[in-house]
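For reference, Swiss-Prot has these:
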- ALA23 to Pro: Decreases cell population growth (MUTAGEN)
- ARG24 to Pro or Ala: Decreases cell population growth (MUTAGEN)
- SER25, GLY55, SER56, TRP57, ASP83, ASP99, ASP124: S-adenosyl-L-methionine binding site (BINDING)
- ALA26 to Glu or Pro: Severely decreases methylation of guanosine in tRNA(Phe). Decreases cell population growth (MUTAGEN)
- ALA26 to Pro: Methylation of cytidine in tRNA(Phe) appears normal (MUTAGEN)
- ALA26 to Glu: Decreases methylation of cytidine in tRNA(Phe) (MUTAGEN)
- LYS28 to Ala: Decreases cell population growth (MUTAGEN)
- LEU32 to Pro: Severely decreases methylation of guanosine in tRNA(Phe). Methylation of cytidine in tRNA(Phe) appears normal (MUTAGEN)
- LYS164: active site, proton acceptor (ACT_SITE)
Amino acid sequence: MGKSSKDKRDLYYRKAKEQGYRARSAFKLLQLNDQFHFLDDPNLKRVVDLCAAPGSWSQVLSRKLFDESPSSDKEDRKIVSVDLQPMSPIPHVTTLQADITHPKTLARILKLFGNEKADFVCSDGAPDVTGLHDLDEYVQQQLIMSALQLTACILKKGGTFVAKIFRGRDIDMLYSQLGYLFDKIVCAKPRSSRGTSLEAFIVCLGYNPPSNWTPKLDVNTSVDEFFQGCFLNKLCISDKLSHWNEEERNIAEFMACGSLQSFDSDATYHDLPSSVAGTSSSLDPVQSPTNPPYKKALELKRSGKLTRSV
């Protein structure tokens, strides 16, 4: 997060820096937790954050499980964050620079947990959006299915899975698929998520896979093959309409999260509210990007060697 006039245009952006979070997305998880309280469970011990970079959700998890928890027994608690991009260290968090679709990543997570299953898995990952909503929604659902495959292998029965989604035309397909694995599916929209965005979060409560299904992560296995035997692979969009039963579509409960007194994520605040820190100057970023794709371009620009096409 950089220094700019965005501090005034987006108060969640500013508040994140004031409170030491690396990104404004931290407030999305906090507001989801205010509604569902999945991080307030005293028995929550093993947590996985997928697609975690730059690490704001991992920061929330660290503070909830270690800094703010009233429990004195915190030795057994573990947080593992996974991302293809490198992440700067976070207290109480083990970071893995790894691919969530690879079996070796699964093995590394289970080893860190002592071969115990996770209580909670979350994913705030999203692809680089193109502006083509149908394409963005499709790619995002593929990312969710990849996260779900890993989650199915590491989440304990009764556990919770939270992931970012893009609400589009066929999102009820995803609701139906997740309904085969979880007792309750809720689509939640935090106040800190811009109302103009298709972004929302799927909250899956009570992991309850079929008793005769054993998930196995394999790089050579397709999504359909992975979910073979748990009925989820029955639901797919086919060009042949006769293969699709409209009655199988589910409508998930929709819930807005966050207090009505919260800031409007779509509003521009020219005068900072009194609840925001007194200074109106721009704040330094909490954590600079570790290896941004634009790093070389910045170096060339600062040295005056960046050429412009005519």
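Each Cβ is built from the backbone N, Cα and C atoms, and glycine gets one as well.
No substitution from the list is modelled in this structure, which keeps its original residues.
Keep in mind that what you see is a predicted model, and the values were worked out from it rather than measured.
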| field | 10 Å Cα neighbourhood of ARG24 (mutagenesis position): matching recorded positions from SER56, ASP83, ASP99, ASP124, LYS164 | value | SER56
| On a count of neighbouring CB atoms within 10 A, which of the binding-site residues SER25, SER56 is highest? | SER56
| query | Want to know which recorded positions, from SER25, LEU32, GLY55, SER56, TRP57, are within 10 Å of LYS164 (active site, proton acceptor) at Cα; which are they? | reply | none
| field | GLY55 (S-adenosyl-L-methionine binding site) and ALA23 (mutagenesis position), distance between Cα atoms, whole Å | value | 8
| field | Length of the line joining the Cα atoms of LYS28 (mutagenesis position) and GLY55 (S-adenosyl-L-methionine binding site), in Å | value | 13
| query | Using a 10 Å radius around each Cβ and counting other Cβ atoms from all shown chains, which of the recorded positions LYS28, LYS164 yields the largest count? | reply | LYS28
| request: Measuring CB to CB from TRP57 (S-adenosyl-L-methionine binding site), give everything in the same chain under 8 Å that is also at least six residues away in sequence. | output: SER25, ALA26, LEU29, ASP49, CYS122, ASP124
| field | Among ALA23, ALA26, LEU32, the one of these mutagenesis positions whose Cβ has the fewest neighbouring Cβ atoms within 10 Å | value | ALA23
| Among the S-adenosyl-L-methionine-binding set SER25, GLY55, SER56, TRP57, ASP83, ASP99, ASP124, as the record gives it, the longest Cα-Cα distance in Å | 22
| query | ASP99 (S-adenosyl-L-methionine binding site) has how many other Cβ neighbours within 10 Å of its own Cβ? | reply | 15
| request: For ASP99 (S-adenosyl-L-methionine binding site) and LEU32 (mutagenesis position), determine the Cα separation and express it in whole Å. | output: 26
| remark: For ASP83 (S-adenosyl-L-methionine binding site), the same-chain residues 6+ apart in sequence with C-beta under 8 angstroms from its C-beta are LEU50, CYS51, ALA52, ALA53, THR95, LEU96, GLN97, ALA98, GLY125
